[in-house]
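Under the heading Mn(2+) 2 binding site, Swiss-Prot lists Asp62, Asp234, Asp283. Among the features that Swiss-Prot reports, Mn(2+) 1 binding site is placed at Asp62, Gly63, with the record citing similarity to another entry. Annotation source Swiss-Prot lists domain 'PPM-type phosphatase' at 23-292. One mutagenesis experiment catalogued in Swiss-Prot, Asp234 to Ala, is accompanied by this note: Disrupts catalytic activity.
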Amino acid sequence: MGQILSNPVIDKESHSGADSLTAFGLCAMQGWRMSMEDSHILEPNVLTKSDKDHIAFYGIFDGHGGAKVAEYCGNKIVEILQEQKSFHEGNLPRALIDTFINTDVKLLQDPVMKEDHSGCTATSILVSKSQNLLVCGNAGDSRTVLATDGNAKALSYDHKPTLASEKSRIVAADGFVEMDRVNGNLALSRAIGDFEFKSNPKLGPEEQIVTCVPDILEHSLDYDRDEFVILACDGIWDCLTSQDCVDLVHLGLREGKTLNEISSRIIDVCCAPTTEGTGIGCDNMSIVVVALLKEGEDVAQWSDRMKSKAHRTSVRSFADKRRRVFSYYDFSKCNDEQVFAITTKKPQDKFTRDHEAAVASVTAADNDDPMDIDDTDADTDAENLDPSSQSKSKTSGPIDLASLEALLGATGGVKTDSNGNKVTYTLPQSALAQLLQTMGHDPASSHPENDSNTDHKAGRSHLQ
């Protein structure tokens, strides 16, 4: 199951958008895992207005062993697709294969990324207006599902090392399958990255122990029957069947929810209420629902058309599905809202609100002080030119006593002796750190290892 937190991180990343071909709603959440290793692409049109075709590109990348390869895919794979000759020739199945292979090539050419040991699954679709075609490329155990007349149709298949076709390639490349894992380690048999399993120079990309070459499935679109596409990582599919997910999307549409809200609620359904169960629901979670729009149809009209279909489903409510997924957990005393307590943000108490307001007041006073000069690039360059500046320490401007009093009064305790003379302030650690920083003594400054410059960008979302 991997390392997990004592409480899940429930902040959600959400994106939505629409054009004349597709509409989408994405939600992603770190959950119980120590870090977020998922990424995504959301491109309603990867061509320019001058091009004859209109092609949408969506993808989910589920990282393992780190987030770097997944992040690279989220940031770079659209550009890599646009570089492929096959893409500009309109050969979309070949374009996806070439894109996956060349992503591996570019990772190995990158001086930083070639030393990275992480990898990621990739499930993606191209939707072409002129070809009336949907193409899915998949490597790994993320999954893409098409809803057709309310029924789930698989557009991808999970690549597990126990599958006969996958195991034969692994063994032929001098690998082995042990405990249902590649070389006793990796729980999936296709991925981008994972170069420790692709080190045989005598073998092509499709022959390596772990290959990045995707399975391709083509589907000719029938807009009277084809409704939407769901792309999600295994954090979703470990909890729901493909049909479950299709039914939940239709349920959300009948309830008047947007695609964004539906994706968010599906994550709520799938997040484990505790880590004491089977381990499902404790993974990172990413899901995007892509609406397939008819010519001249907007997302509101599409939603109305979906509601009018009135498909029969076995799903009564989001809460009921959650109770069924986590049947080991006692929800008997929970109403339908309390069932989702683990992903519901708690309202702040008065102490927390007062503390944050006081800290914000001190910070604002410090930033507004005319004596406090921001460290701009020009300042840094000047310091680099002047060796004597390296030994100088920065100091903040005068302390705003009113703000200081607010900080102490809101966050600390004030005590006096029996004569009412001696005053003692008791500060929480966070308030003390803020006070010291305001006075020009940042407690973190003596620990340079805590000063990290981390890029938290986890995906790409762009509307043209």
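Please read every residue number as a count from 1 along the shown chain.
Yeah, the Cβs are placed from backbone N, Cα and C, and that goes for glycine too.
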One should report the C-alpha separation between Asp62 (Mn(2+) 2 binding site) and Asp234 (mutagenesis position), rounded to whole angstrom, as 8
For Asp234 (mutagenesis position), which residues in the same chain are close in space, meaning a Cβ under 8 Å from its Cβ, but six or more apart along the sequence? Asp62, Thr121, Asp141, Ser142, Arg143, Asp158, Asp283
Quick check: which same-chain residues outside Asp62, Asp234, Asp283 lie with their CB within 8 A of the centre of the Mn(2+) 2 site CB atoms? Asp38, Thr121, Asp141, Ser142, Cys233, Gly235, Ile236, Trp237, Asp238, Asn284, Met285
Averaging the per-residue pLDDT over the domain 'PPM-type phosphatase' (23-292), what integer do you get? 96
For Gly63 (Mn(2+) 1 binding site), the number of other Cβ atoms found within 10 Å of its own Cβ: 28
Provide the number of Cβ atoms within 10 Å of the Cβ of Asp62 (Mn(2+) 2 binding site), excluding the reference atom itself. 27
